[in-house]
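> Sharing the features that Swiss-Prot gives for it:
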BINDING   Arg45, 84-89, Tyr97, 129-133, Thr155, Ser161, Tyr258, Lys273  substrate binding site
MUTAGEN   Lys89 to Ala  Strongly decreases affinity for substrate and DHNA-CoA synthase activity
MUTAGEN   Arg91 to Ala  Loss of DHNA-CoA synthase activity
MUTAGEN   Gln154 to Ala  Reduces the specific DHNA-CoA synthase activity by 15-fold, whereas its affinity for hydrogencarbonate is reduced by 36-fold
BINDING   Gln154, Thr155, Gly156  hydrogencarbonate binding site
MUTAGEN   Gly156 to Asp  Loss of DHNA-CoA synthase activity
MUTAGEN   Arg267 to Ala  Strongly decreases affinity for substrate and DHNA-CoA synthase activity
MUTAGEN   Phe270 to Ala  Strongly decreases affinity for substrate and DHNA-CoA synthase activity
Amino acid sequence: MIYPDEAMLYAPVEWHDCSEGFEDIRYEKSTDGIAKITINRPQVRNAFRPLTVKEMIQALADARYDDNIGVIILTGAGDKAFCSGGDQKVRGDYGGYKDDSGVHHLNVLDFQRQIRTCPKPVVAMVAGYSIGGGHVLHMMCDLTIAADNAIFGQTGPKVGSFDGGWGASYMARIVGQKKAREIWFLCRQYDAKQALDMGLVNTVVPLADLEKETVRWCREMLQNSPMALRCLKAALNADCDGQAGLQELAGNATMLFYMTEEGQEGRNAFNQKRQPDFSKFKRNP
């Protein structure tokens, strides 16, 4: 795709709806080679459940194998949240999040791997809250364009959860060990400027310009060699390839932790809108 002048990069985008069969996401494609996956659960700040993740996996696979698509945007519906992580209301006692048939999943780990291995750039378009598992999802994307109202942070230790895979190791690679420990251990929230200063996002733009600027970045990439982008993504990923094995091990540890009374105390407190009481659990040497 060639854009003869700067103004063309900001031309209005024509989206075609490809959402048929999806319940939790919207899936769209532009006429100039961009796919957009939108988590469409604004009533819960775009928290994901197993169905949400299953549909995102299906949409990303479709975009990967569509040779008309060169770049993929991942975003959340509305301007209040990109994604607030796993929906604690469907988090079960047996190692994951329950689907409608009662089966427990941590399939968001599959989606993380899919983003990493997709040979096309994946761009997070973040407005509002990008928290917990949603924060990890934006980190997994190749680029992050943030609105000036974006809020970032981890909540795991507050809700009896953690991401010891890419959520910890890749974060440390991005922001450094000390800052990653602060983000995880204290569960504070950070505004868009703080995230930019840490290197968590690529740029911050006014909320009103978020999609326009994200599309511009996508169109700039569409002008470049797709094979070069593919090889560069693989090369940059190779620097952290050992983290893929860590993600598998840590995912299993998370599932086991969800089965414990300590893990369930965090979830229950969140759902009951109270402070968790972890004082009854031993701080073993």
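Counting starts with 1 at the first residue shown.
From the backbone N, Cα and C atoms, a Cβ is placed for every residue, glycine too.
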> Which is it, of Gly133, Gly156: the one of these recorded positions whose Cβ has the most other Cβ atoms within 10 Å?
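Result for the most crowded candidate: Gly133.
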> State which of the following recorded positions has the fewest other Cβ atoms within 10 Å around its Cβ: Ser130, Gln154, Thr155.
Thr155
> I want the residues beyond Gln154, Thr155, Gly156 whose C-beta is within 8 angstroms of the mean position of the hydrogencarbonate site's C-beta atoms, in chain order.
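So the extra residues in range turn out to be Gly85, Ile131, Gly132, His135, Gly153, Pro157, Lys158, Val159, Ser161, Phe162, Asp163, Trp184, Cys187.
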> For Tyr258 (substrate binding site), which of these mutagenesis positions sit within 10 Å, Cα to Cα: Lys89, Arg267, Phe270?
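Taking Lys89, Arg267, Phe270 one by one, the ones whose Cα falls within 10 Å of Tyr258 (substrate binding site) are Arg267.
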> Cα distance, Gly156 (mutagenesis position) to Arg45 (substrate binding site), nearest Å?
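Here the two Cα atoms are 16 Å apart.
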> For Arg267 (mutagenesis position), what is the tally of other C-beta atoms lying within 10 angstroms of its C-beta?
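The answer is 20.
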> Could you give the Cα-Cα distance between Gly86 (substrate binding site) and Gly156 (mutagenesis position), in whole Å?
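Checking the Cα atoms of Gly86 (substrate binding site) and Gly156 (mutagenesis position) gives a distance of 10 Å.
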> Over all shown protein chains, what is the count of other CB atoms within 10 A of the CB belonging to Arg45 (substrate binding site)?
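Neighbour count, Cβ to Cβ under the 10 Å cut-off: 22.
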> Residues with Cβ closer than 8 Å to the Cβ of Phe270 (mutagenesis position), same chain and 6+ apart in sequence?
Gln88, Lys158, Val159, Pro276
> For Lys89 (mutagenesis position), which residues in the same chain are close in space, meaning a Cβ under 8 Å from its Cβ, but six or more apart along the sequence?
Val44, Asn271
> Do you see any of the recorded positions Ser130, Gly133, Arg267 whose C-alpha is within 10 Å of Gln154 (mutagenesis position), and which ones?
Ser130, Gly133
> When you rank Thr155, Gly156, Arg267 by Cα distance to Ser130 (substrate binding site), which of the recorded positions ends up on top as the closest?
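That would be Thr155, nearest by Cα distance.
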> Using a 10 Å cut-off, grab the number of neighbouring Cβ atoms around the Cβ of Gly86 (substrate binding site), all chains included.
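The Cβ of Gly86 (substrate binding site) has 27 Cβ neighbours within 10 Å.
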